[in-house]
Amino acid sequence: MALAAARRVLLQAGSRLGRRGAVDGARRFSNKRVLVEKEGEAGIAVMKFKNPPVNSLSLEFLTEFVISLEKLENDKSIRGVILTSERPGIFSAGLDLMEMYGRNPAHYAEYWKAVQELWLRLYLSNLTLISAINGASPAGGCLMALTCDYRIMADNSKYTIGLNESLLGIVAPFWLKDNYVNTIGHRAAERALQLGTLFPPAEALKVGLVDEVVPEDQVHSKARSVMAKWFTIPDHSRQLTKSMMRKATADNLIKQREADIQNFTSFISRDSIQKSLHVYLEKLKQKKG
């Protein structure tokens, strides 16, 4: 109920913002946590994450992101979207641990449903999606990148990408595991998931987690040039092929959404898991201090 109400309010606000005039040849609409720059003549929109300090996937961010994506999917002038961070250095730190710690089961269920929705909307989108990974991308940040049709990462050894949930004492959901296996292969995914491996750019390229590694100042220009190449393919044939390749993986979640929510809620509510999250959060506080 709360998520649906938030979606209605944000859609109304987004509609008002979407009617503003063009700015420097690009139309923008924005909410607190996502900035969208539309380049209608090129058929491209750029979605920039702006949820400081680390672009964590809070419930509010997830809601605003899905609404922004929905607006773009309904815009006939847009054929592709580039996902990136407004703040270089951090693509997204992933799921917001504060949404999973010290809350009640109803909140955990609402949050996990929003996480599922993010993945499904991105994974099944008819738009061409390219991630311009201009910073660290662990866990949920990697989730968003994995849904894209093409991934470009900045060549900076300080940046890493991967699903490191096991290091936090939690487990990646089966549908994200499937996405990972489809991307880097079963054995590489099995090893990386158990160890919580975070890959620097060169290693991410080697295992197939990203498609290109480029100098940091060329990430966005490369994303645009790659998008232009994808635009040479007729939309209908590309979309049908994408659906054919991804439908079985997505259906695996769609058929089990409620069970997955219940499993997550039960798992995250365990005392042992809450204690693990508490320890991890305390370590983060000490690092900041």
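In case you wondered, yes, glycine gets a Cβ from its N, Cα and C as well.
Record features, source Swiss-Prot:
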BINDING   ALA93, GLY94, LEU95, ASP96, LEU97, GLY140, ASN164  substrate binding site
MUTAGEN   GLU165 to Gln  Loss of activity
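Projection of Swiss-Prot feature records onto the structure.
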residue: ALA93; record: substrate binding site; contacts (Cβ under 8 Å, 6+ apart): VAL54, ASN55, SER56, ALA136, PRO138, ALA139, GLY140, GLY141
residue: GLY94; record: substrate binding site; contacts (Cβ under 8 Å, 6+ apart): SER56, LEU57, PRO138, ALA139, GLY140, GLY141, CYS142, LEU143
residue: LEU95; record: substrate binding site; contacts (Cβ under 8 Å, 6+ apart): SER56, LEU57, VAL115, ALA139, GLY140
residue: ASP96; record: substrate binding site; contacts (Cβ under 8 Å, 6+ apart): SER56, LEU57, SER58, LEU59, PHE61
residue: LEU97; record: substrate binding site; contacts (Cβ under 8 Å, 6+ apart): SER56, LEU168, LEU277, TYR280, LEU281
residue: ASN164; record: substrate binding site; contacts (Cβ under 8 Å, 6+ apart): PRO138, ALA139, GLY196, THR197, LEU198
residue: GLU165; record: mutagenesis position; contacts (Cβ under 8 Å, 6+ apart): ALA139, VAL171, ALA172, LEU193, GLY196
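Of all the Cβ atoms in the protein chains shown, 24 others lie within 10 Å of the Cβ of GLY140 (substrate binding site).
Residues ALA93, GLY94, LEU95, ASP96, LEU97, GLY140, ASN164, recorded as contacting substrate, have a largest CA-CA distance of 14 Å.
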